[in-house]
Amino acid sequence: MSEEGPQVKIREASKDNVDFILSNVDLAMANSLRRVMIAEIPTLAIDSVEVETNTTVLADEFIAHRLGLIPLQSMDIEQLEYSRDCFCEDHCDKCSVVLTLQAFGESESTTNVYSKDLVIVSNLMGRNIGHPIIQDKEGNGVLICKLRKGQELKLTCVAKKGIAKEHAKWGPAAAIEFEYDPWNKLKHTDYWYEQDSAKEWPQSKNCEYEDPPNEGDPFDYKAQADTFYMNVESVGSIPVDQVVVRGIDTLQKKVASILLALTQMDQDKVNFASGDNNTASNMLGSNEDVMMTGAEQDPYSNASQMGNTGSGGYDNAW
């Protein structure tokens, strides 16, 4: 591993996909970045649905679940508060975005209801959030349901900020490819084969970026992976480049919180040795407070509020 520090080489980039090589880092760091990009970048998603009228063939819960999985624009999500940190009773413009949907089957044929039919009624205050992500050529978005003549669907959705650790609907990435040691020099992969592993296991496209092993070379027990091939695909709620950038930023904050806790622990030990009993008596409590600083550190603090919001047509978009 070089002492130059982490290096990134972009191999391919598009609107929804970026392929890059991350080098001069160890396996733990590369895998931490992968996990953070998958589950710890905040986005906006529909969290609860109030159904006023539903005469379709689909149950309220079924439609609520489909609504929850619709990607919503989350570019300015940092300007939105977590609902658990907001001082409002249920939801407000500072912690949520309210969308409405009203559709009626008027034609003799089937009427399709798409995510484009969702209308934002909240005051966005200039923030780029809440709009359904529409990527198809027709500009319709996600199909929510189908209506026959005379059927009606009328509902109100409340979208809130969250991370994929709470529910997959808040995940910003559709898929993340992750590979290292394509020639299997480190023997981390045990190939299963019938006759010849070289013929039955096709080579990865990443093999061309590394030298093949020489036949007869001794195995290096001290060798470690330091080059990782990653491909990130976004669902559209956040641009794919921001998925990577915000993943790095989130990982830095998590490491910083640990460093802060360790630093304070060392300071408490110094104070204890010098006879500061007040500080020493609060060592355990203060360390716990530092570790739980920030909304991202405790995504389950409102676990008791994650059930159904009550009767009267409310359903969680889970």
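Just so it is clear, glycine is given a Cβ too, placed from its N, Cα and C backbone atoms.
According to Swiss-Prot, the feature Zn(2+) binding site maps to Cys86, Cys88, Cys92, Cys95. Long-range Cβ neighbours of Cys86 (Zn(2+) binding site) (same chain, at least 6 residues apart, Cβ-Cβ under 8 Å): Cys92, Lys94, Cys95.
DSSP assigns Lys9 (mutagenesis position) to a strand. If you take the C-beta of Lys9 (mutagenesis position) and look for same-chain residues 6 or more apart in sequence within under 8 angstroms, you find Phe20, Ile21, Ser23. Quoted from Swiss-Prot, the note on the mutagenesis of Lys9 to Glu is: Transcript termination readthrough.
Looking at Swiss-Prot, the entry for natural variant Ala30 to Asp says: In mutant RPB3-1. Ala30 (variant position) falls within a helix when secondary structure is assigned with DSSP. Taking the Cβ of Ala30 (variant position) as centre and 10 Å as the limit, one finds 21 other Cβ atoms among all the protein chains shown.
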Sparsest-packed among the binding-site residues, when each Cβ's other Cβ atoms within 10 Å are tallied, from Cys88, Cys92: Cys88
Cβ neighbour count (within 10 Å, all chains shown) around Cys95 (Zn(2+) binding site): 19
